[in-house]
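Copied from Swiss-Prot, the annotated features are:
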type	residues	note
BINDING	ASP21, ARG22, MET23, LYS30, GLY31, HIS32, TYR66, VAL67, ASN68, ARG74, GLU112	substrate binding site
BINDING	GLU46, GLU50	Mg(2+) binding site
DOMAIN	1-121	domain 'Nudix hydrolase'
MUTAGEN	TRP26 to Ala	Strong decrease of the affinity for Ap6A
MUTAGEN	GLU46 to Gln	Strong decrease in catalytic efficiency
MUTAGEN	GLU49 to Gln	Very little effect on hydrolase activity
MUTAGEN	GLU50 to Gln	Strong decrease in catalytic efficiency
Amino acid sequence: MELGAGGVVFNAKREVLLLRDRMGFWVFPKGHPEPGESLEEAAVREVWEETGVRAEVLLPLYPTRYVNPKGVEREVHWFLMRGEGAPRLEEGMTGAGWFSPEEARALLAFPEDLGLLEVALERLPL
């Protein structure tokens, strides 16, 4: 099983950061930890690399598991984060932006991500 880490990132307006991946799915930024890197550090780095947004971890959420298109099982550890700034696209991504919770609910492709959004909104400090 491959380990991953990602961020559910909100700005001060309570908008959430989403990416549109190579296959056209709207998702949260995530990726693989580098050797010697904690999952929290990996999540912060992946948000930066994939979106250009500097984010800080507020608290851990929970892991999700899925099988990727290559048949590899992945476990992604998620963190609630605060960030600001205009997103920019990493090569291979087809969209990025800040969205209201209502917009995000309509865009997110996977049920696990919808669940993460709801838990993150409940735990997000005012």
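In case you wondered, yes, glycine gets a Cβ from its N, Cα and C as well.
Among the residues ASP21, ARG22, MET23, LYS30, GLY31, HIS32, TYR66, VAL67, ASN68, ARG74, GLU112 said to bind substrate, no two Cα atoms are farther apart than 19 Å. Around the Cβ of ASN68 (substrate binding site), a 10 Å sphere holds 10 further Cβ atoms from the protein chains shown. GLU46 (mutagenesis position) sits 18 Å from ASN68 (substrate binding site), counting Cα to Cα.
Helix, strand and coil content of the domain 'Nudix hydrolase' (1-121), in residues and according to DSSP, is 31 helix, 50 strand, 40 coil. With GLU112 (substrate binding site) as the anchor, the candidate mutagenesis positions are TRP26, GLU49, GLU50, and the one with the nearest CA is TRP26. Closest to GLU49 (mutagenesis position) in space, going by CA atoms and restricting to the binding-site residues ASP21, GLY31, TYR66, is GLY31.
Of all the recorded positions in the record (MET23, TRP26, TYR66, ASN68), the one with the smallest CA separation from GLU50 (mutagenesis position) is TRP26.
Cβ contacts within 10 Å of TRP26 (mutagenesis position), excluding its own Cβ and spanning all protein chains shown: 21.
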